[in-house]
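Undergrad: Okay, handing you the structure first.
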Amino acid sequence: METSSISTVEDKPPQHQVFINFRGADLRRRFVSHLVTALKLNNINVFIDDYEDRGQPLDVLLKRIEESKIVLAIFSGNYTESVWCVRELEKIKDCTDEGTLVAIPIFYKLEPSTVRDLKGKFGDRFRSMAKGDERKKKWKEAFNLIPNIMGIIIDKKSVESEKVNEIVKAVKTALTGIPPEGSHNAVVGALGNSNAGTSSGDKKHETFGNEQRLKDLEEKLDRDKYKGTRIIGVVGMPGIGKTTLLKELYKTWQGKFSRHALIDQIRVKSKHLELDRLPQMLLGELSKLNHPHVDNLKDPYSQLHERKVLVVLDDVSKREQIDALREILDWIKEGKEGSRVVIATSDMSLTNGLVDDTYMVQNLNHRDSLQLFHYHAFIDDQANPQKKDFMKLSEGFVHYARGHPLALKVLGGELNKKSMDHWNSKMKKLAQSPSPNIVSVFQVSYDELTTAQKDAFLDIACFRSQDKDYVESLLASSDLGSAEAMSAVKSLTDKFLINTCDGRVEMHDLLYKFSREVDLKASNQDGSRQRRLWLHQHIIKGGIINVLQNKMKAANVRGIFLDLSEVEDETSLDRDHFINMGNLRYLKFYNSHCPQECKTNNKINIPDKLKLPLKEVRCLHWLKFPLETLPNDFNPINLVDLKLPYSEMEQLWEGDKDTPCLRWVDLNHSSKLCSLSGLSKAEKLQRLNLEGCTTLKAFPHDMKKMKMLAFLNLKGCTSLESLPEMNLISLKTLTLSGCSTFKEFPLISDNIETLYLDGTAISQLPMNMEKLQRLVVLNMKDCKMLEEIPGRVGELKALQELILSDCLNLKIFPEIDISFLNILLLDGTAIEVMPQLPSVQYLCLSRNAKISCLPVGISQLSQLKWLDLKYCTSLTSVPEFPPNLQCLDAHGCSSLKTVSKPLARIMPTEQNHSTFIFTNCENLEQAAKEEITSYAQRKCQLLSYARKRYNGGLVSESLFSTCFPGCEVPSWFCHETVGSELEVKLLPHWHDKKLAGIALCAVVSCLDPQDQVSRLSVTCTFKVKDEDKSWVAYTCPVGSWTRHGGGKDKIELDHVFIGYTSCPHTIKCHEEGNSDECNPTEASLKFTVTGGTSENGKYKVLKCGLSLVYAKDKDKNSALETKYDMLIGKSFQETSEGVDGRVKKTKGKYVMPVEKNFQETTEGVDGRVNKKKKTRMDNGRPKKKQRSGRDDNQTRMQVELQEGNINSVIMHTVKNF
């Protein structure tokens, strides 16, 4: 017997450079597919597990991780649902611990802290998945360590194509720093032998990762590429390795120039020397004079004017230093072409208008960081056999340093020759405060800041990872104006004390810890300096909030940030506690463990007559604020951000108060809130979140003054009946979801882009709806009073998504032309005629009891990719579907009898995955089933051709699947058996260059007709035995059914599942290594049925089948050549159904001796027909065969051959054989 294919990995494992760890259901067909393509275009060999239901067995995947050099760990929302992802992550951590793997974490629409600390739904899914698993602790360690590596963040504002390029660049950079396997500089060798890669008698250089840095810098200085004089700036944060890089550059390049000079420590020298000494020092180095004078430069100028010079200036810190050297720099630029000047600084602004290009020194990658740390931690004993015992602790220090070379050097030196107990103790101390030697490095840059910049730096540390606009707004309302705040952020960015990424302000962890240390030192001195309090132990003492030691210290408290999740005991707050805090700007009582901030038990006891005279407060966050209103003495004159979720408030404050700076208000789930009158003067308000304020009935008319309001969330305000007439010109997002008493929607802004009216009581849209020319999303789901959609909706030229699900009384959809409409959801409506919109890509008509047929013109909807017809119980037939349709879901169409012939047009070049689902279509006629199977066969054949032609079958993936009621394996499957297991023997060269994919089939029966499931998946695991008797297992999906939207359903009838997957990667490797060898292969297949993540014992595989699919030979002119694998055995069964479906199948058997020549049939355009044999087995016994006449068939063969129907000719030939 014979089967599909897979190559062995034990014999010749593929040398993958990059392994991608990701959750397939989230990212496979979007982000990851683009990333894989980009990596391959850059000649980077990448491995991914290609199947959603887990393609490879875990041991194979773990082996792939070990064989890889780099891992991309992509954390997405549903990552922790998969135990496979987490076990891969555990392996990744182990390999990085051993120093054999570089991990690059990618946070896909997640915060790194969410992953690291397992917060929110991400953490909830992990705890649910890992419940009761003894490996939970190890997994948590992996989540704690891997996300701490400097990674790449992709949020909602990111342009994914740009992020893909950034990842590819990071991978290429990492690969260049990884020595070839077997070289002396490989990580394993470097960790085991301090002399690896060094010449005899030479001490190994104490830095790592400089080779690629030097190469990148040299590219910017290239004398062949850039003929003129060139000035390059080398920039980066303090301690990042600029000085080391420049010394290496100078050492390498000085021999290329007749005159060269290196002036280092310019920052320090400028403090002890007059600035006019700098040009004298430089000129002296260039001219080789001991005491040159700038006043008399004629001789040095004339001497050097015709020479190419190299000048390296290190640690430039002020504009005055540049100005002092300007005359000489200008002279160099005017001199002979080919000179090079390199200026290193930690202040990017100093290079503006001076340099031709800039090189930014980045953090070290994980591998270089580990090597550098180990070099200094074991500097006198590199061959220490106990080094492996320190590996886990080493990882902790490396993660702490986050690729910062100086920190790695300092920490390694402090731990050299120390015991493991000392290492553990040091790690605990670092959690409290950074090393003084690290602090001193940053202190130099901090001391050079102005007072305003220092305050801005320390304030930003309190709000890192927040939007830049938000941070600048907080700073602008402090001692700085708007322009000054923006200038402060830019200055700190230029000095690399902060950085902006995707619109957010970030700060390196070491700088963040440094900022806290600065505040702590300020408190421990005389108490006269303003400070910010982060640690709860500094805020709460003895069961009371006791920040104050005296009035002077209270007056200098600038911020209080209390994490309520860390408050274990009941704590009392005195009514006069804040009375002396006149300078308090930031007050936050929050919960870091619950992002939605809803589960906290409020352990802070607050008196009713609390005094809150906080005139200077800019940010007020108080989770579950217990009072009905803010105290009367509260003055919001400088308030920018007010967040009081789940509060007991009825109104903000009594009367009107000036709020000229207020921009963000969040009062979500304040269920007693009934008045918003306090916001009547908040004319600069931009975001207002009132979700879940169930008592709120109306908006004040004064809110029409909010001309800057862009976001208004009223979701779940169940008492809200209407909105006042107003024109909020900046409003872009309006959410009224679940406002069940809201009856009439007035047009309150012409600029709305996203409008959510789902679950409201509105019965019609406003008459002037056509004014919403920027509207992109309109959601009216579950508007049960809505009876019609006005034709003027067709005038909304920007509308892309229209959701009308469960609008039970909606019977007619107007004939409109919305040229950009991509998504139309009409499920649960009473519409009788399907609308035809040429641009629609996703159309949902499910749960419609009125539609009995679909329009024939649907085949012309070339953009339609997803058609949902689930539970359309009156639907009796479907017409031909368009060629680009990727998913058809007709589950539960109980009246469906017929389908079009052909079912859908197939484009010869299409490569998209497609799924056609007909589960629980109990009245489907036999002719319809035969057309579905015929379509599946044609689809497999054309897909094999397209994949081979357009990507050479490089990427293995599931390309087509279908399922429908039935009990037989289609006749075009070459191998069939009863039961769930199939054993085959494949002939020599079965894996030749034309093998494109594998077609699989399983007949599944439900043992308990009353059983209900939400998901059903059929997978096939097959093992291939090669000539060395080793087995390789490979798993791929056959087909699946999922009940979307929750709930469960019965699968009562037997169902046929057919799936086609492109050639697996392991087969490709086997093919490349053994294409000329003649090796028979044994294979076995096992089909299983799972519900969710575990095998479902209530479902049984009755029959199964296999066919290998081959693409046409590129040297032939036929449109397609399909060849079938054949069996070495005694049984024979023919295939007699052509591609066009016109030839009916017959079954039978011949019992033939093994020594007979059984040859496969492959028909080309030259008309030559070779013999082919095919076998069908029933429990290992051959079935009986009835022979058919040959004369009519011979005539038909000639006609078919003339018409180019090659596959029909093949089937006839086999039949007559």
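Using N, Cα and C of the backbone, Cβ positions are placed for all residues, glycine too.
Relevant sequence annotations retrieved from Swiss-Prot are reproduced here:
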- GLU88: active site (ACT_SITE)
- ARG23, GLY24, ALA25, ASP26, LEU27, ARG28: NAD(+) binding site (BINDING)
- 14-175: domain 'TIR' (DOMAIN)
- 211-472: domain 'NB-ARC' (DOMAIN)
- ASP26 to Ala: Loss of cell death (MUTAGEN)
- ARG30 to Ala: Increased homodimerization and stronger cell death induction (MUTAGEN)
- HIS34 to Ala: Loss of TIR domain homodimerization. Loss of TIR domain heterodimerization with RRS1. Loss of cell death induction (MUTAGEN)
- ASP49 to Ala: Loss of cell death (MUTAGEN)
- TRP84 to Ala: Increased cell death (MUTAGEN)
- ASP94 to Asn: No effect on cell death (MUTAGEN)
- CYS95 to Ala: No effect on cell death (MUTAGEN)
- GLU134 to Ala or Lys: Increased cell death (MUTAGEN)
- LYS242 to Ala: Loss of pathogen effectors recognition (MUTAGEN)
Undergrad: Express the distance between the Cα positions of LYS242 (mutagenesis position) and CYS95 (mutagenesis position) as a whole number of Å.
TA: 30
Undergrad: By CA-CA distance, flag whichever of ARG23, GLY24, LEU27, ARG28, GLU88 among the recorded positions is nearest to ASP94 (mutagenesis position).
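TA: Nearest in space to ASP94 (mutagenesis position), counting only the recorded positions, is GLU88.
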Undergrad: Specify the nearest of the recorded positions HIS34, ASP49, TRP84, GLU88, CYS95 to GLY24 (NAD(+) binding site), where nearness means the distance between Cα atoms.
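TA: Among HIS34, ASP49, TRP84, GLU88, CYS95, ASP49.
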Undergrad: Of LEU27, ASP94, GLU134, LYS242, the recorded positions given in the record, which has the fewest other CB atoms within 10 A of its CB?
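TA: Each of the recorded positions LEU27, ASP94, GLU134, LYS242 was scored by Cβ atoms within 10 Å; lowest is GLU134.
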Undergrad: Return only the integer: C-alpha distance in Å from ARG30 (mutagenesis position) to ARG23 (NAD(+) binding site).
TA: 12
Undergrad: Near ALA25 (NAD(+) binding site), how many other Cβ atoms are within 10 Å of its Cβ?
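TA: Around the Cβ of ALA25 (NAD(+) binding site), 15 other Cβ atoms lie within 10 Å.
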Undergrad: Quick one: Cα separation, HIS34 (mutagenesis position) versus GLU88 (active site), in Å?
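TA: Answer for this pair: 22 Å between alpha carbons.
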Undergrad: Out of these recorded positions, ARG23, ARG28, ARG30, HIS34, which one has the fewest other C-beta atoms within 10 Å of its own C-beta?
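TA: Comparing Cβ neighbour counts within 10 Å for the recorded positions ARG23, ARG28, ARG30, HIS34 gives ARG30.
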Undergrad: In the three-state scheme derived from DSSP, which category covers HIS34 (mutagenesis position)?
TA: helix
Undergrad: Rounded to an integer, what is the Cα-Cα distance in Å between GLU88 (active site) and GLU134 (mutagenesis position)?
TA: 16
Undergrad: Express the distance between the Cα positions of ASP49 (mutagenesis position) and LEU27 (NAD(+) binding site) as a whole number of Å.
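TA: Each residue's Cα considered, ASP49 (mutagenesis position) and LEU27 (NAD(+) binding site) end up 12 Å apart.
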Undergrad: Which of these binding-site residues is closest to TRP84 (mutagenesis position) if you go by CA atoms: ARG23, ALA25, LEU27, ARG28?
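TA: Result: the closest of the binding-site residues to TRP84 (mutagenesis position) is ARG23.
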Undergrad: Would you mind reading off the Cα separation of LEU27 (NAD(+) binding site) from GLU134 (mutagenesis position), to the nearest angstrom?
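TA: Here the two Cα atoms lie 29 Å apart.
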Undergrad: Rounded to the nearest Å, what's the C-alpha distance separating ASP26 (mutagenesis position) and CYS95 (mutagenesis position)? Just drop the number here, would you?
TA: 25
Undergrad: Between the Cα atoms of ARG28 (NAD(+) binding site) and GLU134 (mutagenesis position), find the distance and write it as a whole number of Å.
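TA: With distance taken Cα to Cα, GLU134 (mutagenesis position) is 30 Å from ARG28 (NAD(+) binding site).
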Undergrad: By the DSSP assignment reduced to helix, strand and coil, which category contains GLU134 (mutagenesis position)?
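TA: SS state of GLU134 (mutagenesis position) = coil.
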